Amino acid sequence: MVFEENSDEVRVITLDHPNKHNPFSRTLETSVKDALARANADDSVRAVVVYGGAERSFSAGGDFNEVKQLSRSEDIEEWIDRVIDLYQAVLNVNKPTIAAVDGYAIGMGFQFALMFDQRLMASTANFVMPELKHGIGCSVGAAILGFTHGFSTMQEIIYQCQSLDAPRCVDYRLVNQVVESSALLDAAITQAHVMASYPASAFINTKRAVNKPFIHLLEQTRDASKAVHKAAFQARDAQGHFKNVLGKKY
């Protein structure tokens, strides 16, 4: 469910879920983790760009076709483990990583983007963390935003559940650069080339030190987030939202 190609020393990983909004299904998660591992192990690759594809979303979050089925405790626990493992897979890449965000980055897609060293955003894209208004727990998102952007910003984003356009994302410092959609991938690759030119040893060891507490934070939130999501899914408050999104496919 991904395409992999190189632009000189930059590996471009393009998400290719059949749905243009790239919801994170189990298969897409595995494909992304495997692609990141290949890029990390390839000495010819000096930086990595992850992109949702032209006229597609970066990721609209969890795949509701799968998430709607979560009810048993063990299934919810396994799903949270998958989510945390995906995020840690990005943080463990020892090369520069760039997220090129177009369309929507919703929920899990928003959180996934925050794992990257740099984020570039199309001027028409939107970040959204809407979980709470739909009856879905947001403890993982809260932990991530609290770490990356501070407690007050985290509170605003997860409690207001609003769509954040490019100017608001810049205000919150969620992104490093905003460009036109047609220029997004080229701009991300250009930034990746800049960072790929840094001496490898200094970058690798600095990044490892920088990301270590972030990885530890995600590990710490596993059990607490399993409890939060069990309570939320077992209340079944989210089922109406899943039905509205999926329609006849529900």
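Backbone N, Cα and C define each Cβ position, glycine as well.
Although substitutions are noted, the structure shown does not include any of them.
Swiss-Prot has this to say about the protein:
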{"type": "BINDING", "residues": "Ala60, Gly61, Gly62, Asp63, Phe64", "note": "malonyl-CoA binding site"}
{"type": "MUTAGEN", "residues": "Trp79 to Phe", "note": "Forms the C6 epimers of 6-methyl-t-CMP in 17:83 ratio of (6R):(6S) epimers"}
{"type": "MUTAGEN", "residues": "Met108 to Ile", "note": "Forms the C6 epimers of 6-methyl-t-CMP in 92:8 ratio of (6R):(6S) epimers"}
{"type": "MUTAGEN", "residues": "Met108 to Ala", "note": "Forms the C6 epimers of 6-methyl-t-CMP in 45:55 ratio of (6R):(6S) epimers"}
{"type": "MUTAGEN", "residues": "Gln111 to Asn", "note": "Forms the C6 epimers of 6-methyl-t-CMP in 75:25 ratio of (6R):(6S) epimers"}
{"type": "MUTAGEN", "residues": "Glu131 to Asp", "note": "Catalyzes production of (2S,5S)-5-carboxymethylproline and decarboxylation of malonyl-CoA to methylmalonyl-CoA, but with much lower specific activity for decarboxylation"}
{"type": "MUTAGEN", "residues": "Glu131 to Ala or Gln", "note": "Does not catalyze production of (2S,5S)-5-carboxymethylproline but catalyzes decarboxylation of malonyl-CoA to methylmalonyl-CoA"}
{"type": "MUTAGEN", "residues": "His229 to Ala", "note": "Forms the C6 epimers of 6-methyl-t-CMP in 70:30 ratio of (6R):(6S) epimers"}
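Mapped onto this structure are the features recorded in Swiss-Prot.
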residue	record	contacts (Cβ under 8 Å, 6+ apart)
Ala60	malonyl-CoA binding site	Asn19, His21, Asn22, Pro23, Gly103, Tyr104, Ile106, Gly107, Gly109
Gly61	malonyl-CoA binding site	Pro23, Phe24, Ile106, Gly107, Met108, Gly109, Phe110
Gly62	malonyl-CoA binding site	Pro23, Phe24, Val83, Gly107, Met108
Asp63	malonyl-CoA binding site	His17, Asn19, Pro23, Phe24, Ser25, Arg26, Leu28
Trp79	mutagenesis position	Val67, Leu70, His229
Gln111	mutagenesis position	Tyr87, Met129, Val140, Gly141, Ile144
Glu131	mutagenesis position	Gly107, Gly137, Cys138, Gly141, Ile158, Cys161
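Shown in sequence order, Pro23, Phe24, Ser59, Val67, Ile106, Gly107, Met108, Gly109 are the same-chain residues outside Ala60, Gly61, Gly62, Asp63, Phe64 whose Cβ sits within 8 Å of the Cβ centre of the malonyl-CoA site.
All chains included, 25 other C-beta atoms sit within 10 angstroms of the C-beta of Met108 (mutagenesis position).
According to DSSP, Gln111 (mutagenesis position) sits within a helical segment. Classification of His229 (mutagenesis position) by DSSP places it within a helix. The 10 Å shell around the Cβ of Phe64 (malonyl-CoA binding site) contains 20 further Cβ atoms across the protein chains shown. Just so you know, the Cβ of His229 (mutagenesis position) picks up 25 other Cβ atoms within 10 Å once every protein chain is counted.
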